[in-house]
Amino acid sequence: MSKCRKTPVQQLASPASFSPDILADIFELFAKNFSYGKPLNNEWQLPDPSEIFTCDHTELNAFLDLKNSLNEVKNLLSDKKLDEWHEHTAFTNKAGKIISHVRKSVNAELCTQAWCKFHEILCSFPLIPQEAFQNGKLNSLHLCEAPGAFIASLNHYLKSHRFPCHWSWVANTLNPYHEANDDLMMIMDDRLIANTLHWWYFGPDNTGDIMTLKFLTGLQNFISSMATVHLVTADGSFDCQGNPGEQEALVSSLHYCEVVTALTTLGNGGSFVLKMFTMFEHCSINLMYLLNCCFDQVHVFKPATSKAGNSEVYVVCLHYKGREAIHPLLSKMTLNFGTEMKRKALFPHHVIPDSFLKRHEECCVFFHKYQLETISENIRLFECMGKAEQEKLNNLRDCAIQYFMQKFQLKHLSRNNWLVKKSSIGCSTNTKWFGQRNKYFKTYNERKMLEALSWKDKVAKGYFNSWAEEHGVYHPGQSSILEGTASNLECHLWHILEGKKLPKVKCSPFCNGEILKTLNEAIEKSLGGAFNLDSKFRPKQQYSCSCHVFSEELIFSELCSLTECLQDEQVVVPSNQIKCLLVGFSTLRNIKMHIPLEVRLLESAELTTFSCSLLHDGDPTYQRLFLDCLLHSLRELHTGDVMILPVLSCFTRFMAGLIFVLHSCFRFITFVCPTSSDPLRTCAVLLCVGYQDLPNPVFRYLQSVNELLSTLLNSDSPQQVLQFVPMEVLLKGALLDFLWDLNAAIAKRHLHFIIQREREEIINSLQLQN
């Protein structure tokens, strides 16, 4: 059978072939829509700007009763194992088979639940203004968009229906590559982002956080080439599993900033789609009133492909009245932009008409009823599900697929019409990030108990044993070798990216997120976040990591072995003796073994004495020192030479960029870890074999980076250099794999030491008590 032959899509029965009760359930599933409708007396009007942000929030009993009754039912889920509950609700989800069917049958790009949800919205409401079709140009802005499924869905809709307009888009999300961003706040999937980076705006600080006024100003400049924005979407949220009952309040500031951004950027007559959750709180009531006053039509819609048991809804706003109509109010709203806006209510309670509150309550009751019924039914079926119920669910799921395809008339789209026709990146971080959040496999109650434990209790109970004890010796030359060939580095296309100084390194595209998170917790809880090794650790010499340390002899032996391998594959043997440049390792210079290398030392005592902290290799002082040593080293090297270079870690884009440069000018790079028994100091070295020369333009570019680093440090600037090699380059497969291996070895070695130290202190403490 030919590998190119496509798997046939399963032919499904038409909806008419299902029983009336199945059809009735599916009709209801696709009919969760509430339209506000405005009173004829036109009493829904915005208040005078002088009245906004003057009063405290006033919660209303009718809405609080709805919130409390919903949370009572949600609390019944607290003792359920999340993996078991998710597996159960995946089966009871009537729309659960739609996504995979759509992906196969119409060749949908980035076909996720969000893709299908947005397609339902596109096909249910006239989101795209007629003006866009008349002028032949559509501009859209997508806020909090990761991973990009709304964009992919819109592309499919436009291309498959052959709408006569040229489409331009700009997107924003929390930058998955920014080291100070918390992965709990992000969707760690960069399949689309990595291949379309030029269309993503991460703001002046490069974080992607929309909740700052500087971001809003920068975004307006970024989209200034668009004559008008016809459509804005905002799909923002973050992980609320630590406090699911307060999801609405936790995301209220984000919703406010999304709304203000949309009202500031959207053109007259445009459309806005906003993801919200429950709308019981006063802050949500205010936002809904604002939107009803700013748009001709407001609908609240729950797509069939949105899981029926959650609170998610989409507010669909049509025919924007324009910035001019609300200019005085909008100007004042931007002054309260940010995370602290919820301290005062947007509107005083008395300015919101009773007719709006009544209509809004009807909306909340409408969706509250459906959610309550779904959760209660899922609990009942979780405890006992018979064969008849399983068969009915299977029929419902099959009927939902057919109804979806028939109702929305989805069409096949060839890959030539995708946003990313062929990925230019061999391996984005997406494949590595999936499946790493093992906290999902605990019940809510278990997670809360774990959060309540002190750091020492967690160590004593062995919660981190797997990270510490799986840390074995990394043998260089066996698996982690980065092979390079002389290549033309297009550094004229690169640019230096500055941003706000990193307070700490919370995430990295070059490391397993769980390992980094655990290491940071260990440093923060055990060592106070940052420390001085001279004062804190030298008096406690009994604390040393028990794992094997590579001796100087083994390091040189490995280096010689790699050098010989390289010489064996070379046609022309270098006429001069190969030089080995040691950076910062004065002890290696006096090694008593015969090696066929001319050993030279580039002294840099500071480079090896940097210690592990919450900043890791994000410290600008360390980065400047490392780059300075690298530039001095490159001046000393000739073709075929080798180098031993100590490295603290490579979590940041800056350090990954330097490893990429090394990768391009050496035939082989591998690493050795650990090389030191000193606690939490630099414990890894790079073995760089077969120097191939660095082009002068690249060397000069690195010099300019170094000069900027020095300028920023000497002026005590709040900025630092975040990146100087494009992410598209850093995400290439071989380099990414190497960095993951290197960082895992370093992080686990530090974890091993910290946890071993804590265990010894716990044991000593218990012995003293006895």
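Including glycine, each Cβ sits where the backbone N, Cα and C put it.
Every residue here is the original one, so none of the noted swaps is modelled.
Annotation note: LYS74 (mutagenesis position) sits in a helical segment as assigned by DSSP. Cβ-based neighbour count (10 Å, all protein chains) for LYS74 (mutagenesis position) stands at 18. Record note (Swiss-Prot) on the mutagenesis of LYS74 to Ala: Strongly reduces mRNA cap binding and catalytic activity of the enzyme.
In Swiss-Prot, a mutagenesis experiment is listed as LEU77 to Ala, annotated with the note Strongly reduces mRNA cap binding and catalytic activity of the enzyme.
Under its mutagenesis annotations, Swiss-Prot gives SER78 to Ala the following note: Only mildly affects mRNA cap binding and catalytic activity of the enzyme.
DSSP assigns TRP85 (mutagenesis position) to a helix in the three-state reduction. Quoted from Swiss-Prot, the note on the mutagenesis of TRP85 to Ala is: Strongly reduces mRNA cap binding and catalytic activity of the enzyme.
Mutagenesis annotation in Swiss-Prot: HIS86 to Ala, described as Only mildly affects mRNA cap binding and catalytic activity of the enzyme; the structure shown retains the original residue. All protein chains included, HIS86 (mutagenesis position) registers 13 other Cβ atoms within 10 Å of its own Cβ.
The domain 'Adrift-type SAM-dependent 2'-O-MTase' annotation in Swiss-Prot covers 109-322.
When Cβ atoms from all protein chains are considered, those within 10 Å of GLN113 (mutagenesis position) total 17, not counting its own. Quoting Swiss-Prot on the mutagenesis of GLN113 to Ala: Only mildly affects mRNA cap binding and catalytic activity of the enzyme.
The local packing around LYS117 (mutagenesis position), expressed as other Cβ atoms within 10 Å of its Cβ over all shown chains, amounts to 25. The note that Swiss-Prot attaches to the published mutagenesis LYS117 to Ala is: Abolishes catalytic activity.
The Cβ of GLY148 (S-adenosyl-L-methionine binding site) lies under 8 Å from the Cβ of LEU110, HIS142, ALA171, ARG191, LEU192, ILE193, THR196, LEU419, each of these being in the same chain and 6 or more residues away along the sequence. In three-state terms derived from DSSP, GLY148 (S-adenosyl-L-methionine binding site) belongs to neither a helical nor a strand segment and is classed as coil. The annotation S-adenosyl-L-methionine binding site is assigned in Swiss-Prot to GLY148, TRP167, ASP235.
Around ASP235 (mutagenesis position), the C-beta neighbours below 8 angstroms that are at least 6 residues distant in the chain are ALA114, HIS142, LEU143, CYS144, GLU145, PHE150, LYS275. For the mutagenesis of ASP235 to Ala, Swiss-Prot gives this note: Abolishes catalytic activity. The structure shown keeps the original residue.
Residues or ranges marked as active site by Swiss-Prot: ASP235 (among others).
Here the residue is the original one, but Swiss-Prot notes a mutagenesis experiment at this spot, LYS275 to Ala: Abolishes catalytic activity. LYS275 (mutagenesis position) has a Cβ environment of 23 other Cβ atoms inside 10 Å. Reduced to three states, the DSSP call for LYS275 (mutagenesis position) is strand.
Residues annotated as active site, proton acceptor in Swiss-Prot, with sequence analysis given as evidence: LYS275.
Closest to LYS117 (mutagenesis position) by Cα-Cα distance, out of the recorded positions LYS74, LEU77, TRP167, is TRP167.
Under a cutoff of 8 A between CB atoms, and with a sequence separation of 6+ in the same chain, the neighbours of TRP85 (mutagenesis position) are LEU77, PHE382.
The CA atom of GLN113 (mutagenesis position) is located 15 Å away from the CA atom of HIS86 (mutagenesis position).
Within 10 Å of the C-beta of SER78 (mutagenesis position) we count 14 further C-beta atoms, all protein chains included. Within the same chain, the residues at least 6 positions away from TRP167 (S-adenosyl-L-methionine binding site) whose Cβ sits under 8 Å from its Cβ are LYS137, LEU138, ASN139, SER140, LEU154, ASN155, LEU158, listed in sequence order. GLN113 (mutagenesis position) falls within a helix when secondary structure is assigned with DSSP.
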